[in-house]
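Student: Dumping the structure here so I can ask a few things about it.
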Amino acid sequence: MISIKGTGRFLLDNYRIWQRRAFNRPIQLRKGYKVLAIETSCDDTCVSVLDRFSKSAAPNVLANLKDTLDSIDEGGIIPTKAHIHHQARIGPLTERALIESNAREGIDLICVTRGPGMPGSLSGGLDFAKGLAVAWNKPLIGVHHMLGHLLIPRMGTNGKVPQFPFVSLLVSGGHTTFVLSRAIDDHEILCDTIDIAVGDSLDKCGRELGFKGTMIAREMEKFINQDINDQDFALKLEMPSPLKNSASKRNMLSFSFSAFITALRTNLTKLGKTEIQELPEREIRSIAYQVQESVFDHIINKLKHVLKSQPEKFKNVREFVCSGGVSSNQRLRTKLETELGTLNSTSFFNFYYPPMDLCSDNSIMIGWAGIEIWESLRLVSDLDICPIRQWPLNDLLSVDGWRTDQL
């Protein structure tokens, strides 16, 4: 007779065997497969469903939903409020996405942002995705957020262009990085910021000038472009050139953006312009334009220095990606193509950007990156993975939790 204690041990051992077999089971591909993608690295709760109906064509987007935390009154993102926002919105958004895509019973792969990002925000999406992976007995891929930005320009051509190797300027509110990518799992960081990101700097400068919203830099760009010639051209700001490669600062292959905020405040004080709301629009437009130009000039100058100081790395590189929230800025795109497209031996002939609606954080890029990871590397994630606050792209596969999914 088997004792209750022995029965419990027997059931537990058999459950563990089933669990190992179930979650080490490879993806059983039909002709195609469907992907549920989740992104919660900052203040956007994003859910999408992609139909990978064929490996020879770009996936169809069956659903794409986003709900952004309203942080206008706070003047910035409060991590605890972002965490609560994700907890409140991730369930309803996922339910809507599954209904819209008619995929409630047909999800084959779950892709979710693992990092980098705000730990509380990341955990909201990652914990939810792991729960679904257990409930549905489906494989999980914890995706690098910046890899999503880097790869999303490839989705429209089903990964055909840009072809590896290529370089990427990843510009957002949390990152400013120049990367050389030789393969999906081979990335070299060539230039990174030593303080804040370009999007953060532009947002804070915009806030100093009285702009409001959840995307302040974009509001400032719109204001500048309303009438680019309606400026006070006599109003000249003294703007910095951070980490300039002078005799005392050789080979400073880094970005720095905090100085622009300080410089703007100093200029406003010198000009006696402390009450922004009292300034004429043409003066505000002139100040905003000069700030934006100075920030973008800094990026261009640093990119030129990287390209000229290490020409051997770019011998066979002729494709340039610019992605991330700030990549939607048309002035930045124009400056990149004008100034980097004519650099002699390091000229880039092809420039690639995401569609405008996929420049900012979204879950489609997470789903596409997961598709590329699985189809190229045959990798999935363990169920014990945790959020990663800081995760350099060059350490993509060195973190724990990856395993091979054998067909």
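Just so you know, the numbers here start at 1 and follow the chain as drawn.
For all residues, glycine too, the Cβ spot is worked out from N, Cα and C.
Heads up, this one's the original sequence, none of the swaps are in it.
From Swiss-Prot, for reference:
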MUTAGEN   E39 to A  Severely impairs t(6)A37 formation
MUTAGEN   D43 to A  Severely impairs t(6)A37 formation. No effect on dimer formation
MUTAGEN   D44 to A  Severely impairs t(6)A37 formation. No effect on dimer formation
MUTAGEN   I77 to E  Severely impairs t(6)A37 formation. No effect on dimer formation
MUTAGEN   R104 to A  Reduces enzyme activity by 35%. Partially impairs dimer formation
MUTAGEN   K130 to A  Severely impairs t(6)A37 formation. Partially impairs dimer formation
MUTAGEN   V134 to R  Severely impairs t(6)A37 formation. Prevents dimerization
MUTAGEN   H145 to A  Severely impairs t(6)A37 formation
BINDING   H145, H149, D361  divalent metal cation binding site
MUTAGEN   H149 to A  Severely impairs t(6)A37 formation
BINDING   L170, V171, S172, G173, G174, D203, A217, E221, S328, N329, S360  substrate binding site
Student: Could you round the CA separation between S328 (substrate binding site) and D43 (mutagenesis position) to a whole angstrom and send it over?
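Tutor: Between the Cα atoms of S328 (substrate binding site) and D43 (mutagenesis position), the distance comes to 19 Å.
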Student: Nearest by CA distance to V134 (mutagenesis position): which of the binding-site residues is it, out of L170, S172, G174, A217, D361?
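Tutor: Among L170, S172, G174, A217, D361, D361.
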Student: Among the mutagenesis positions E39, D43, I77, R104, K130, H149, whose Cα is within 10 A of the Cα of S360 (substrate binding site)?
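Tutor: Of E39, D43, I77, R104, K130, H149, within range: H149.
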Student: Note down the number of other Cβ atoms within 10 Å of the Cβ of G174 (substrate binding site), including every protein chain shown.
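Tutor: The Cβ of G174 (substrate binding site) has 20 Cβ neighbours within 10 Å.
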Student: Based on Cα coordinates, which of the following binding-site residues are within 10 Å of E39 (mutagenesis position): S172, A217, D361?
Tutor: D361
Student: Excluding H145, H149, D361, which residues of the same chain place their Cβ within 8 Å of the centroid of the Cβ atoms of the recorded divalent metal cation site?
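Tutor: After dropping the recorded site residues, what remains is E39, S41, T113, M146, G148, S172, G324, N362, M365, I366.
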Student: Where among the recorded positions I77, A217 do you find the Cβ with the fewest other Cβ atoms within 10 Å?
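Tutor: Fewest other Cβ atoms within 10 Å, among the recorded positions I77, A217, is found for I77.
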Student: Tell me which residues of the chain lie with their Cβ under 8 angstroms from that of D43 (mutagenesis position), as long as they are six or more apart in sequence?
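Tutor: Correct list: T68, L69, S71, I77, A82, H85, S121, T214.
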Student: E39 (mutagenesis position) has how many other Cβ neighbours within 10 Å of its own Cβ?
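Tutor: Other Cβ atoms found within 10 Å: 28.
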Student: Which residues does D361 (divalent metal cation binding site) neighbour through Cβ under 8 Å, counting only same-chain ones at least six apart?
Tutor: E39, S41, C42, D44, C46, H145, S172, G325
Student: Between the Cα atoms of A217 (substrate binding site) and H149 (mutagenesis position), find the distance and write it as a whole number of Å.
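Tutor: It is 19 Å, counting Cα to Cα.
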Student: Do me a favour and check the Cα-Cα span between H149 (mutagenesis position) and R104 (mutagenesis position); whole Å is fine.
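Tutor: On Cα coordinates alone, these residues lie 27 Å apart.
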Student: S328 (substrate binding site) has how many other Cβ neighbours within 10 Å of its own Cβ?
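Tutor: Counting Cβ neighbours of S328 (substrate binding site) within 10 Å gives 23.
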